Amino acid sequence: MDPLNESTVNVYLPDSYLKGVISFSETNAIGSCLLKRPYLKNDNTAKVAIENPVIEHVRLKNAVNSKMKISDYKVVEPVNMQHEIMKNVHSCELTLLKQFLTRSKNISTLKLNMICDWLQLKSTSDDTSILSFIDVEFIPSWVSNWFSNWYNLNKLILEFRREEVIRTGSILCRSLGKLVFIVSSYGCIVKSNKSKRVSFFTYNQLLTWKDVMLSRFNANFCIWVSNSLNENQEGLGLRSNLQGMLTNKLYETVDYMLSLCCNEGFSLVKEFEGFIMSEILRITEHAQFSTRFRNTLLNGLTDQLTKLKNKNRLRVHSTVLENNDYPMYEVVLKLLGDTLRCIKLLINKNLENAAELYYIFRIFGHPMVDERDAMDAVKLNNEITKILRLESLTELRGAFILRIIKGFVDNNKRWPKIKNLKVLSKRWTMYFKAKNYPSQLELSEQDFLELAAIQFEQEFSVPEKTNLEMVLNDKAISPPKRLIWSVYPKNYLPETIKNRYLEETFNASDSLKTRRVLEYYLKDNKFDQKELKSYVVRQEYLNDKEHIVSLTGKERELSVGRMFAMQPGKQRQIQILAEKLLADNIVPFFPETLTKYGDLDLQRIMEIKSELSSIKTRRNDSYNNYIARASIVTDLSKFNQAFRYETTAICADVADELHGTQSLFCWLHLIVPMTTMICAYRHAPPETKGEYDIDKIEEQSGLYRYHMGGIEGWCQKLWTMEAISLLDVVSVKTRCQMTSLLNGDNQSIDVSKPVKLSEGLDEVKADYRLAVKMLKEIRDAYRNIGHKLKEGETYISRDLQFISKVIQSEGVMHPTPIKKVLRVGPWINTILDDIKTSAESIGSLCQELEFRGESIIVSLILRNFWLYNLYMHESKQHPLAGKQLFKQLNKTLTSVQRFFEIKRENEVVDLWMNIPMQFGGGDPVVFYRSFYRRTPDFLTEAISHVDILLKISANIKNETKVSFFKALLSIEKNERATLTTLMRDPQAVGSERQAKVTSDINRTAVTSILSLSPNQLFSDSAIHYSRNEEEVGIIAENITPVYPHGLRVLYESLPFHKAEKVVNMISGTKSITNLLQRTSAINGEDIDRAVSMMLENLGLLSRILSVVVDSIEIPIKSNGRLICCQISRTLRETSWNNMEIVGVTSPSITTCMDVIYATSSHLKGIIIEKFSTDRTTRGQRGPKSPWVGSSTQEKKLVPVYNRQILSKQQREQLEAIGKMRWVYKGTPGLRRLLNKICLGSLGISYKCVKPLLPRFMSVNFLHRLSVSSRPMEFPASVPAYRTTNYHFDTSPINQALSERFGNEDINLVFQNAISCGISIMSVVEQLTGRSPKQLVLIPQLEEIDIMPPPVFQGKFNYKLVDKITSDQHIFSPDKIDMLTLGKMLMPTIKGQKTDQFLNKRENYFHGNNLIESLSAALACHWCGILTEQCIENNIFKKDWGDGFISDHAFMDFKIFLCVFKTKLLCSWGSQGKNIKDEDIVDESIDKLLRIDNTFWRMFSKVMFEPKVKKRIMLYDVKFLSLVGYIGFKNWFIEQLRSAELHEIPWIVNAEGDLVEIKSIKIYLQLIEQSLFLRITVLNYTDMAHALTRLIRKKLMCDNALLTPISSPMVNLTQVIDPTTQLDYFPKITFERLKNYDTSSNYAKGKLTRNYMILLPWQHVNRYNFVFSSTGCKVSLKTCIGKLMKDLNPKVLYFIGEGAGNWMARTACEYPDIKFVYRSLKDDLDHHYPLEYQRVIGELSRIIDSGEGLSMETTDATQKTHWDLIHRVSKDALLITLCDAEFKDRDDFFKMVILWRKHVLSCRICTTYGTDLYLFAKYHAKDCNVKLPFFVRSVATFIMQGSKLSGSECYILLTLGHHNSLPCHGEIQNSKMKIAVCNDFYAAKKLDNKSIEANCKSLLSGLRIPINKKELDRQRRLLTLQSNHSSVATVGGSKIIESKWLTNKASTIIDWLEHILNSPKGELNYDFFEALENTYPNMIKLIDNLGNAEIKKLIKVTGYMLVSKK
C-alpha cells in the first residue's frame, strides 16, 4: 500500500475475492455507473458511483456504449434473469455428453474387472457387464440440458480467462443463443434479445450461475445413473431414489419464483430447509413430535411472503427499477405451494431422500447481500432491551465455577486456590478439604448460588513473551482508525479526505497498513516479544484511541445480520491471546464444546452418541422404570449478539481471576460500545461531508456507535462454555440426565429420565412429555439470561441427531453423497489450474460416493466422466498452457501404445486412465482406496494396482507385463534429490523432483522475503533457517543406512522445525502470491513454472517407459504373479542417489491376501463374517453389534508426572526427543547427541530429562513411523460384520508368520485387514446382489515382507548441533528449570494407585516395599532431628526416637546408611560449592563428629535396643562389641564413609509443593551428575508424620476405629467372665453330612417346599452383636466338640476372620484356649478383632493378632502368610479355622494347597503326622469337584444360619486320600430340610448395649424398647427439618441429602411399625414368609436400603420379635 504510487493503492478487488458471496453494493455501483441513475437502491454507493466512479467501471461503460445498445431495453436486477439464463439452451451438446459417458464406461470397465478379478467374482457366460444398465442412447433431457448449459457458459468463461491471461483487464463480448454477455473481471452485463431486458452484475454472479448449472448436472447425472443401476439390480446404485424429472421441475419452479420475487425471494428459499426438516421428522417421529414443528414452519413461510413486497418496494424506491412490477401475493403463494409439493413428492417418505435434499439448496444460487442492511440488522439486534434475571446469572456463574473445580480435581487432584473460603458452607468446605466434589445427584440450585460467591486466586499466567503460535495466526485485521480510508477506492472519497489520508499513510509504519496478522508482525521493525504482556498488564487496550471495528461481508448469511468484524492488529492480538489462554487452560474442563475436535473425531462422537440414544437400545432401569429419552436440537437466534457485558462478565471474571488479569476476557464488551462500527466494504463508503475522523461522522446506514452485544465469532469459546454451564443448571433443576454437544448456538442435547409408565402413558408419550418439559426449561433458562430460541430451527425428536449438518436416526448416520459431489468438475480447487491437483480433487471427491457402503459404480462412472473430460477435452485449450498439455499427453499415450503394443487408440486411453498417477498415469485413486483407507505405503499399493491392471488386460503379452516393471526399476537415479526432499513424501516415483522443485521455490521465495523483514525475529530466523537446514543432513551423514523417517525425526528434535512452520505457512499458495505481489494476480514467471511442472508430470510415464534394462531380475511367486512388495523396495532403494536408503515397504492387502468365500474355519486366515441373517443388508445400516477395527497410534508409555506445569512447546520437544531416542536406539554417540539437543532446547541435561520422555513400545520402528493411520470411514453405515479374530495373536495364521518373521510386530500387516474385509462384504453385495456370509483373507507369505529394524552404523556429527541450537531465536522452546523438574517428577501418593502403567521402580516408595520405605523414612527422620538440633538445641528435652523403636527393628540398615548420607549431603552441602567434589561429602561427615553428644546418646540408645541390635547385626557383626555412645558414634561415621548415595523420599505439603527447597536443589544437582536416582515424594508435612502414616497404612487400624464403638471398652478393668458371655450367643442348629453322593447329576432338592423370601432372615437371632456375627451361625463346641476333646489344642488358628465373632464364641466355649488371629488387611473389611474385643473385653488371649504385617502376609492365598503364621505362637496348627470369603473357587483351593504344603513341611506341624485339621467355609458348586491331592474331607456341616439361597457350608478337612467335595444340590437339599423342620433359637440373654448400638446405626436416635411411642417420636423428628441432622448415618454410610435421609428413615420406620403390629410367632421361615407377604411396600424397602442396612434391620426385627410378650 505504497501511498506514492496511486495505481498500486487503488487495486480493483472484485467481490470474487470473497468466496461465494455476491456483493450487493458492487452490483449497485456497476449499474449506477452505467445508467447514471441509482440501480438497486438509492444510497451513498449509487451516489458516489454516479459522481466519481472507479476507473474500471468507466472502462466497462465505454465498452458497453461501443458494443451494445441498451437504451430501449428494460433494466432488471440479476436474479430476474436467472430463469432465462438457466433455460437458455444455446446448442445441444448431447453427442459430447454421450462420448464422455461411453468413454467413462469403458475406462470404468477396466477398474471393475480389476475389482472382480481380485474379489474372484466370475462373470456369467452371457458376459453382460453391469455397466450396460447405463444406456448411453437414452440420456434423459433433464441430464443433457444441464450439461449443455454448463458447457456453453463454461466455454465463455474459459475464453475470457484466456484473454485475461494475455491482457489484464480485458473485456469480452459474446452471444449465447438469445443472450448477449459482456464479461470482465470487474463487472458483467447480460442482455436478452428475447425478453428485451438487460441486467448488470459482478463476475462472481456469473461464476455462481456456472457452478449452479454444474451442480444441477452432477446431481441429476448421479440420480439418473443410480436409478438405472437400481432398476436392474437393487443395491447397485445409491441408497436415495430421487426422481430426476421432479428435481428438474423443482429447479425450474424455484428459478421462476426467484425471477419474479427479485433478490428478496431468497428469504423463502432459506425456509425450505426447515420444510425438509419437518418432512424428516414426519418420517422418523410420532405425530406429536412433528406436527408442532411443521405448523410453526408453515406459518413462518407465509409470514415471509407477506413481507416480500414491502421490502422490495422500500428498496427500489427512486431507482431505475422503481416501475418494474412486483408479483401479487397469490402468484408467489401458488409457486411456493408447487415447490413444497415438489419437495414432498421427491422425498417420498424416504429418509435417504430427505437427507440428500436437505443440502440441495446450494443449487438455487446465492442472494446478493446488502452489506449496509446486514449491518443495520446487527445494530437493531444490539439495541433491544434485555431483561436479565439476577438469580439465573448467579446460578450460571456457580455452575461455571463448579466446572472449574471439577476440572482441577480431575486433572490436578486438588481444588483451585480460593481467596474467600469463608463464603462456603460446612458441606462445601468438607469437599474442599477432601479435594473432591459432589456427584450430579447431590447438587441443588442452592449449591450453585453458594458457589457463585467464590473468588479464585491466580492459577495460570499470561505468557511472558509473545509466542510464535500467536504470530502464526493468519487472521484478517482492520487498518487502525486513522487509516481506515485505505479500504475504499480513492475516487469515492472527497478531496479533503484524500489529501489528509496521503499525509497519514506517509507517516504510518508498514505494519499498520497490512490486513493480515502475520504481516502485521513481519513488517514491525520495533517488535518486542515482551510488549504484549505489558500491554495486557497495563490494560492499555481498554482505552486505545486507535480501536475501530470494521465489518465486512464474509458470511453467506449476511442477510440475517451476521457480520464478520475486524479490528486493528494491536487489539486483534489481545483477542488471540485471550482465546489461546481459554483454549489452553479452561476449555479442557468443558469436553462438550466441539470447537476443539477435527472432523473425524466429530464423526466418531456423533456415531457413539446416536448409538446411545437409538430407540432400539431403549431399556428399563433396574427398578423397572422406563428411561424416557428425547433429543432436542436448538438454534438460538442471534446467539452472539444476545450476549451483553452483564452476561459475559459473570464468567469472564472467573477466568480473569484464574489468570490474574483484569477484564481481559470481556474487554471487548467494555471497549466496543465506545467504538465506531463501520461497514468497511469497498463499494459502500459512508457519507462523510468531508469529515476525516470517523468518530465525528454522523450515524447512518453502515456506520453506528454504542454497539451493546457480542460480535460474531469473537468470544465463541467463552460463550459456548457459558451455554454448557447453563445446561448444567437446567439438568440439576429438572433432575434429568443431559448429554449435550455444543458449538456456539448450535446445540444437540439428549435428555433422559426414568419414569413409571401407567395406563395413559406409553413410551412415546413419556418421551414426548419429557421433551416438551425440557424444551420449556431450556427455553426459560435461556430467556432468563436474555436469549431467544429460534422457532423454525428448534425441534424435538425421540431419536434423531442433527448437528453440524449430519443427520442420524436410529443410531444410523445418513451419508449424503450427492451433496459432496455437486462441485465436481474440471479445474476445481486450483489457483493455477494445475491438472494434477485438479485430477486428485475429482478423484477424492467422487470417492465420497463409495464410502459408507454407498455405490462404487456411481462413483466410478462420475469420476471417469470428469477425468476423461479433464484430460482429453479440457487440456486441449488450457488457459495458461494453451495446447502444450495436450501435446505432451499425446506423446505419453503414444509411448504407452508402443510399449504395450496396443492397436486401438481407445484402449490405450483406457489403459492410461487406469495407471496410477504415481507412475504418471491418469488415475488419481489407487485401487486399494476403495477397500481401506490407511495406507502404509503408496508405492507398494501403486505397484499392486498396476499388477492387477496388467493381469486383467488380456490383449497385452506377458513379456510386456514383466518388462513394464523392469522399466520401472531401471528408472535413473535422481541427481537433484537431496535431504530436503526426504523431508517431504518420498513415496511416489516422480515426486522427488517435484518435491525438490516446489520446496526450492517456496524456500527461496519465503526465506528471501523473511530475511528482508524489518522484524528482527523473522529476519534472523530466516537466515538461521536457510543456513542450517542443509546442515541437519550433515549431523547424520555418517550414519548408515540412511533412513528417511529417522532424518525427519532428527530434523524435528532440533527446535527450529517451528521455523519450518512459518515457512510453510507463508509459502501456502495464497499468501505467497500475496507477498510476492500486492494483488491477487499471478505473474508470468509463476505461470511458466506452473506450466513446466504440469508438463513434467504428464511426461513421467513416457520417461519411465523409455528405458528398459533387460538384465533386471523381477521377483516372481510360485503361481507366476509378481512379488510387489520386493519390487517396491528395490525401486525405492535404487531411485535415490548415493545413499543406502532403507526401504520402508509394507505389503499391500490387495496382493498379499487371497479372498476366499468359505465357511470352513480351518483355513489359516482372517475370518470376517456377517452378523445378520438377511440375504442383503442394504439400507439397514449401522453395526448394532460388536464393531471391530481401531485406528491405532504408536503405543507409548507416558511417564507419570504432572504435565500441567509444562508449556505446549516443552511437551512437543520432549516428544520429539523421545522419538529420536527410540529411532536411533543403540547408535554410538546417541547419548551425547541427545544431551546436546536437550541442553540446547530445554536447558537441562538428557539425564534429567530422561524420566520425562515417553517410551515407545513397538518392536518395529520402521513400520510404526511409516504407517500413517487413518480411521476407516465406515463404521456407522456398513451392515454389522464381525471378525472372529479380535486379535491376531490367537489366529492360526499367526503361527506361520511368527515362524517366518520371529516375534515381529505382525499386526502391522493386518492393520487394514478388517476394514478391508468389511468393505469387500459391502462391495460384493453391491455387485452380486447378495451378501457373502463369511469370507477369509488368506495371507500369501511370499508377499509379506516385514523389514527388521535397521541397525545403524557410523557416528553422529555433534559439532553442528551446538551451532544450530545456539542460533535459536523465537523458535526455541522455553527452558525447564531444575525446580520445575522436581515438581514434575512428583506423582502424588493419590495418583499412584490408579495408574496401571506405574512401573514398580518409577516411584520407590510406593508402599509395597515397606522395609526399604521404612528404613529411608527413619534415616530422614534422624537427619531431621540433626538439622533441627543444629538450629536450636532445646528440642531434645523429649526423647524423639523412642516412639519408633519397634519400627527400627524392621529396617534394612544398609539402606538406612545410604539415605542418611545422601540426605545429610543435601541438608548440609548447600554452601554453594560444586557437589562434584569428594571433599564436600567428607566435610559433611566430619561435621557429624562435632555434633552435640546429646544427639549421639539418644541415637545410640535407640540403636542398642535388643530388637534393633539384632537387626543391625545382620549388617555388621562388629556391632555386638560396641559399648557406649562414643563407640557407636565412631562406628557409625566409619560405616557412613563407605556408603553409597541413595534416593530419598521428600516431603510435600498438602498443596503438593516441596517443603525443603534448598536441599531439593542439591538433590537435583546430584541426580544430574551421577546417580541413577529418582525423585520420590510423600505428601505429608514432616517425616515423623510420613513415617507413622507409612506404617499405619500397612497396618490396619485407621478405618475400623472411626466407627463409633458402643461397648464396655471404656472400663477395661472388670474382666468379663467368658462363660456368662456365652448366653448372648443363640443355640446352633446344623446338619452333618458324612457320606454323600458326589455325582453331578444329583437332582436339585427333593423337598417340594420352596420359600419365597427377599430379606436375609438368617440374621434374625443375631441382635446381640454389632460388627460381625458368624458366631451365631457356627460353633466349634456344637459341631466338632468331640474332635476338640480328642486333640485338646492349646492354640487355635483363626485365618480369614473378620471382626472375630466366631473367635469370641470359641473363647467363651473354651475359656483356656489361646488364639492366633489373621485377617486380610483390605480396606473393605475389618482387619482387627473388634467384635472379639467387645465381647471378651480384652485381647490378652490373642497371642498374635497380626500387628505390623503387610497385606500379602495376611492373605491366606499367599505363601508368606503361612510362612509367618508361627512368628509368635510355636504351637502346631492342630485345628485351623478359616472363615474367609474367597473371590472364586480357585482361591479356596490355593488356600487349601498352601495349608497342606505348610503342615507337611513345617517342622513344628510335621511332628503331629496327619492328625491336623482345617475347618473351612466353602461355597458348593454345581459340578463334582475333587479336592487337591492328599487332602480329604471328613464331614460337611450345613448351618441353619447360612443364607437360604446360597450354597455355603463348612467342611472339615484333614490329610489323607483325596475325595470329592459336596455339590450344590445336596447342600440346598439339607438346607431346605433344616428350614422346614427347625426354628431359630433365640439367645438366652439380651445385651442391651449391643442392641442399642444396632438400633442407632440403623436409624440415629432410635432407642429401645421399640414401641408405638418411640416410632411416633422418630416420625416427628423426620418432619422437623433441622439443620444439624442433615448429615446422619444410616447403616454405616454417610448420607448428605436430607431428602434421601427422610426416604430411608421413613422406609425403616414403616417396616418396624409393621413388625410391631404383627402377632408373635415362632422364628421360622414360614413365619418370615408370612411377615413379608403381609407387608405391602417390600419393593420400596429393598430399593431404598443397602445390603448392610437390611441386615441391621433384620437384627433389630429379631430383637422386636423375641421381646414380644
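Using the three backbone atoms N, Cα and C, a Cβ is placed for every residue, glycine included.
Feature annotation from Swiss-Prot assigns domain 'RdRp catalytic' to 628-811.
Counting every protein chain shown, 15 other Cβ atoms lie within 10 Å of the Cβ of ASP635 (Mg(2+) binding site). As annotated by Swiss-Prot, Mg(2+) binding site applies to ASP635, ASP745.
Under its mutagenesis entries, Swiss-Prot includes ASP745 to Ala with the note: Complete loss of polymerase activity.
Neighbour count (other Cβ atoms within 10 Å of the Cβ, all protein chains): 23 for GLY1696 (mutagenesis position). According to its DSSP assignment, GLY1696 (mutagenesis position) is coil. According to Swiss-Prot, the mutagenesis experiment GLY1696 to Ala carries the following note: Impaired cell-cell spread and/or viral replication. Loss of 2'-O methylation activity but not G-N-7 methylation activity.
For GLY1696, GLU1697, GLY1698, ALA1699, GLY1700, the entry in Swiss-Prot reads substrate binding site, with the evidence type experimental evidence.
If you draw a 10 Å sphere around the CB of GLY1700 (mutagenesis position), it holds 32 other CB atoms from the protein chains shown. Record note (Swiss-Prot), mutagenesis GLY1700 to Ala: Impaired cell-cell spread and/or viral replication. 70-80% reduction in N-protein expression. Loss of 2'-O methylation activity but not G-N-7 methylation activity. The unchanged residue is displayed.
Long-range Cβ proximity for ASP1755 (mutagenesis position), meaning a same-chain Cβ under 8 A and a gap of 6 or more residues, is found for LEU1720, HIS1761. Swiss-Prot documents ASP1755 to Ala as a published mutagenesis change and attaches the note Impaired cell-cell spread and/or viral replication. 50-70% reduction in N-protein expression. Loss of 2'-O methylation activity but not G-N-7 methylation activity.
In sequence order, LYS1817, TYR1818, HIS1819, ALA1820, MET1839, SER1842, ILE1867 are the residues of the chain that are 6 or more apart from GLU1848 (active site, for mRNA (nucleoside-2'-O-)-methyltransferase activity) and have a CB within less than 8 Å of its CB. The active site, for mRNA (nucleoside-2'-O-)-methyltransferase activity annotation in Swiss-Prot covers GLU1848 (among others).
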For GLY1698 (substrate binding site) and ASP635 (Mg(2+) binding site), the CA-to-CA distance in whole Å is 60
Could you round the CA separation between GLU1697 (substrate binding site) and ASP635 (Mg(2+) binding site) to a whole angstrom and send it over?
-> 62
Would you mind reading off the Cα separation of GLY1700 (mutagenesis position) from ASP635 (Mg(2+) binding site), to the nearest angstrom?
-> 64
Near GLU1697 (substrate binding site), how many other Cβ atoms are within 10 Å of its Cβ?
-> 27
Could you give the Cα-Cα distance between ALA1699 (substrate binding site) and ASP635 (Mg(2+) binding site), in whole Å?
-> 61
Quick one: pull the CA-CA distance for ASP635 (Mg(2+) binding site) versus GLY1696 (mutagenesis position), whole Å only.
-> 62
Cβ density check for ALA1699 (substrate binding site), other Cβ within 10 Å (all protein chains) comes to 26
